[in-house]
Amino acid sequence: MVEKSSERFDKQMAGRLGDIDFTGVSRTRGKFVRVTSSTDPAEIYQILTKQWGLAPPHLVVALMGGDEVAQLKPWLRDTLRKGLVKAAQSTGAWILTSGLRFGITKNLGQAVRDHSLASTSPKVRVVAIGIAPWNMIQNRDLLLSAKPDHPATYPTEDLPYGAVYSLDCNHSHFILVDEDPKRPGATGEMRVKMLKHISLQRTGYGGTGSIEIPVLCLLVHGEPRILQKMYKNIQNSIPWLILAGSGGVADILVTLMDRGCWDADIVQELLINTFPDGLHSTEITSWTKLIQRILDHGHLLTVHDPEQDSELDTVILKALVKACKSQSQEAQDFLDELKLAVAWNRVDIAKSEIFSGDVQWSAQDLEEVMMEALVNDKPDFVRLFVDNGVNIKQFLTYGRLQELYCSVSEKNLLHTLLLKKNQERQAQLARKRMSGNPNNELGDRKFRFTFHEVSKVLKDFLDDTCKGFYQKLPAERMGKGRLFHSQKNLPDMDRRCEHPWRDLFLWAILQNRQEMANYFWAMGPEAVAAALVGCKIMKEMAHLATEAESARSMKNAKYEQFAMDLFSECYSNSEDRAYSLLVRKTCCWSKATVLNIATLAEAKCFFAHDGVQALLTKVWWGAMRTDTSISRLVLTFFIPPLVWTSLIKFNPEEQVSKDEGEPFAELDSLETEQALLLTDGDPVAGEGSAETAARSCSATFIRVVLRRWNRFWSAPVTVFMGNVIMYFAFLILFSYVLLLDFRPPPPYGPSAAEIILYFWVFTLVLEEIRQSFFTDEDMSILKKMKLYVEDNWNKCDMVAISLFVVGLSCRMAMSTYEAGRTVLALDFMVFTLRLIHIFAIHKQLGPKIIIVERMIKDVFFFLFFLSVWLIAYGVTTQALLHPNDPRIDWVFRRALYRPYLHIFGQIPLEEIDAAKMPDDNCTTDVQEIILGTLPPCPNIYANWLVILLLVIYLLVTNVLLLNLLIAMFSYTFQVVQENADIFWKFQRYNLIVEYHSRPALAPPFIIISHITQALLSFIKKTENTQDLLERELPSGLDQKLMTWETVQKENYLAKLEHEHRESSGERLRYTSSKVQTLLRMVGGFKDQEKRMATVETEVRYCGEVLSWIAECFHKSTLKCDRDAPKAPRSIAGSSRDQQPQGAKRQQPAGHPAYGTDKKLPFIDH
């Protein structure tokens, strides 16, 4: 239907559509259409939106009045320039004017032009549309003389007030109405019909088509003839905004609205005073009736006083809400205004005008605007909607979550990542189908992302922390990779999200919407883990961000600080529960613990927290007390029977852990919680007290002996000590074999010590295999290998073992025996350097490892600069001193090795300086030099140049470059030393985790532990052990711990809010708000003074009338049967006291009494 209508209209308008090229300074281009007064507004609207490509407006403001001869006041021009254009700019509005270059329309066009030049966003565009009568256009014949395919050239002229005017070059579109001479004013009627039609159209933010276009008329000044247009628009329920102080009809309406009385006499008096010339009595009567009818629709009238009210966009929105309130109290009727408030991001107006309590909102009413607030990044509105009834658990479905990901801006980094994953997926599907180009499937359809791409992006950022996210949805599984879900899959997307706050937090933080993400973090569960996840994502995205500003904002995100502060709040409340918070397996993050997520995010500051270090200390010492001295530990290690004495003291948990076997029903006692949370889960401790009492004393003694033995040797500190001692023994054995007992190949060797060394290395290999492949059953072998190789110390182990295997293989053959010795000697050096790893546990030596690592990186950069000078000097001196020596080994020795020795002071002057060269026999014969019979003679032709180059080389390398290296080392040391404590604590965690997971026995005895674990895995399938760093709590206790964390989070947020209120900036803002309120109150006092002055004038008028009546009765012959009543004493006394002052009082200016000029008083604005 629309297309047929368009074709019919195009035929009707053939030759009446065209472009205009404005000549002059501006040189702009516009579009025009010439219509008749009977043209359907729907067809004109179709031309604007379909043929000319204008987006449907989010607001239409029709400028009425302001085309008078009087000069515009400066403040009025500023209001229109700044206020109206700003309000239109925030939404992409249409501004309808007369389109002619005179009066206020000209000033408004200039404001639109300034906005267009300053605006950088093509989406937010202010469109100025002129609706002008054809017969009032200067040079209108030029618009008809142009060819159909060529724009009309139109000169812009500033003409004086008269019958014709030029079109304003700052307007982009014109609707030129060809009026019938028999029907004057058809242009005004066309404007009224156009506004009515636009107000019935629907548009939406985000393309939802859900909002009726709000239309508003702005009255500036205005002649009486505008009242007819105003009344017709009011009959169409279009609200009006009246600009106070602009003069004309606008001031008349403002005055009457302030007085609250619009009797005919008062209205006529105001008309006569405002327009003293050119009005007949019949016109005054007609205008008076129109004014009274207009004022009867006060709900559609709003006054804007630029001196007192807020900005114009605020007043426009209030006017629209006011018009809606007067018509209905249903929530559905306020959705358009609410959506407009969302579009303008005016949450203050939404709170004060829409959510004031007059309207009852349901969750279903707010779902649509909630989506718009999410898509358009309006966190204040999201918070407002949640506070007013939106239930996130009911609101967020997988379908809506997918729509949120599909709405990501193309300029956002997330869009690039999702697009990349989608292209990889399409390429994979194309390879399976063997169909060539993977993009053929896309066509011209709108691009959409699925959860497959989202899960892949999260996998890149969070690794196993997001395992299973959005990967098991029925729609995704049945869709088979298609971009759009089939109809039978759509109902699956209506399923509600299991963790809505987590999903929204991830969606917001992936787009770097930090304020939105902060709100979702504050509302969601497991806040410490979520903050660390946000820290990890922000760090990863900061590396990928191409724009410096985005990368800087991502790096400045304070999610690690949030995690630290919240954990501090938890730790100060309860240390035991805080420990459990660190090691419990989370529900929302794929069973990962807080410590796992912190490790993934490399949150060094979080690990440096006292609470985290206290837990690590407890884990490090195992069941032993943390105040056990090292001397006692060493003594017990070498004399194991001391473990059953009081030399080693254990924690009291072993006495409480007997309750572990009881059901997890009693959770109200803190002691019971500690027993459940902090026990090490020893199977021996799980026996009931009754069974213990029934056993014999000998059985009890054996159990205690075995328990203390197991607790001592399974502690990570004991495991570490055993590994260190045995590793030193390994290095001693290795050095002994290399130096004293490295026998020839079989049958002479190897010796018994060397065979023991081979077996020792074999146990080391078994341990490395266990660490790499026997860690997580759910992980693929390739993934396990990748994680193993990522650790630098594991790389060192792989190099050491590989060299040992190569050396052992070469050592067994006589031909490669010496090569095998060489390789094993180098391998010993690698094994010895592996000792650096044990320093990480020491508080002073641990940071030094980081310093050495950083300095090695600095050395590589230094060597680049050094090699440039070294090669330049070495090659040059070799060419100058020994041009006849063709031996390659000596060329490299003199060109590279000798200049390198110069740096350390080894300068053989007898080989460089001709004055100190010895008189030895030498030759210049190449053959003798190659045979080595005589040394080559140095060339002394340019020996002075060699000396000069040596001086420059030593100056640059020994003074400049070496001092540069020292400065780099000093800077690295200073940076690391400032954060030495943080680096050490992070290293310490990794070391504790490593030795916590290691078997109790050290190599080579570790093979016993490996055999034991293998047998247990075959017999019991799973090991019956509890990991102190990963605990899966019972559901009741886990829920209680989550509730406790939520309470601490609320306390933390309350403290943040209190600190924010007490900050100097917030206090200044609060004081400023109070001052503004006081100023508004003072402005109200002025209004009251004006009202009181009016009342005084009226009372004085009434008194004079009464005095006149009394005097008339007194002079007449009429008499009353009784005497006149006497005035009360208070009034009489007051009259006598105030009589002298009243005699001298002057009448207020602008409020004359009836007795002086016989005119009714009115308030003069």
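Cβ atoms here come from the backbone N, Cα and C positions, even for glycine.
Positions annotated as Ca(2+) 1 binding site by Swiss-Prot: GLU212, CYS324, ASP333, ASP336, GLU337. Non-local contacts of GLU212 (Ca(2+) 1 binding site) by the CB criterion (under 8 A, 6+ apart in sequence, same chain) comprise SER199, LEU200, GLN201, ARG202, ASP336.
Looking at Swiss-Prot, you'll find the mutagenesis GLU337 to Ala noted as follows: Altered the voltage sensitivity. Renders TRPM5 voltage-sensitive at high Ca(2+) concentration. Mapped onto three states, the DSSP output places GLU337 (mutagenesis position) in helix. Neighbour count (other Cβ atoms within 10 Å of the Cβ, all protein chains): 25 for GLU337 (mutagenesis position).
Its Cβ placed at the centre, ASP797 (Ca(2+) 2 binding site) has 22 other Cβ atoms within 10 Å. Positions annotated as Ca(2+) 2 binding site by Swiss-Prot, on the basis of experimental evidence: GLU768, GLN771, ASN794, ASP797, GLU994.
Recorded in Swiss-Prot as a mutagenesis result, TRP793 to Ala carries the remark: The antagonist NDNA fails to suppress channel activity. Look at TRP793 (mutagenesis position): DSSP puts it in a helix.
Around ILE836 (mutagenesis position), a 10 Å sphere centred on its CB holds 15 further CB atoms from the protein chains shown. Listed in Swiss-Prot is the mutagenesis experiment ILE836 to Ala, annotated as follows: The antagonist NDNA fails to suppress channel activity.
GLU853 (mutagenesis position) carries a helical DSSP state (H, G or I). Under mutagenesis, Swiss-Prot gives GLU853 to Ala with this note: The antagonist NDNA fails to suppress channel activity.
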Query raised in the report: For GLN771 (Ca(2+) 2 binding site) and TRP793 (mutagenesis position), what Cα-Cα distance in Å is obtained after rounding to a whole number?
Result: 12
Report summary line: Integer Å value for the Cα distance linking GLU853 (mutagenesis position) with ASN794 (Ca(2+) 2 binding site) is 16
Report summary line: The number of other Cβ atoms within 10 Å of the Cβ of GLU994 (Ca(2+) 2 binding site), counted over all protein chains shown, is 18
Report summary line: Rounded to a whole number of Å, the separation of the Cα atoms of TRP793 (mutagenesis position) and ILE836 (mutagenesis position) comes to 10
**Report entry** Close in space, distant in sequence - ASN794 (Ca(2+) 2 binding site), Cβ under 8 Å, 6 or more apart
**Finding:** GLU768, GLN771, SER772, TYR788
Requested in this report: Express the distance between the Cα positions of ASP797 (Ca(2+) 2 binding site) and GLU337 (mutagenesis position) as a whole number of Å.
Outcome: 68
Query - Inter-residue C-alpha distance, GLU994 (Ca(2+) 2 binding site) and ILE836 (mutagenesis position) (nearest angstrom) - result: 15
Requested in this report: Within the same chain, and leaving aside GLU768, GLN771, ASN794, ASP797, GLU994, name every residue whose CB is within 8 angstroms of the centroid of the CB atoms belonging to the recorded Ca(2+) 2 site, in sequence order.
Outcome: GLU767, SER772, TYR788, ASP791, TRP793
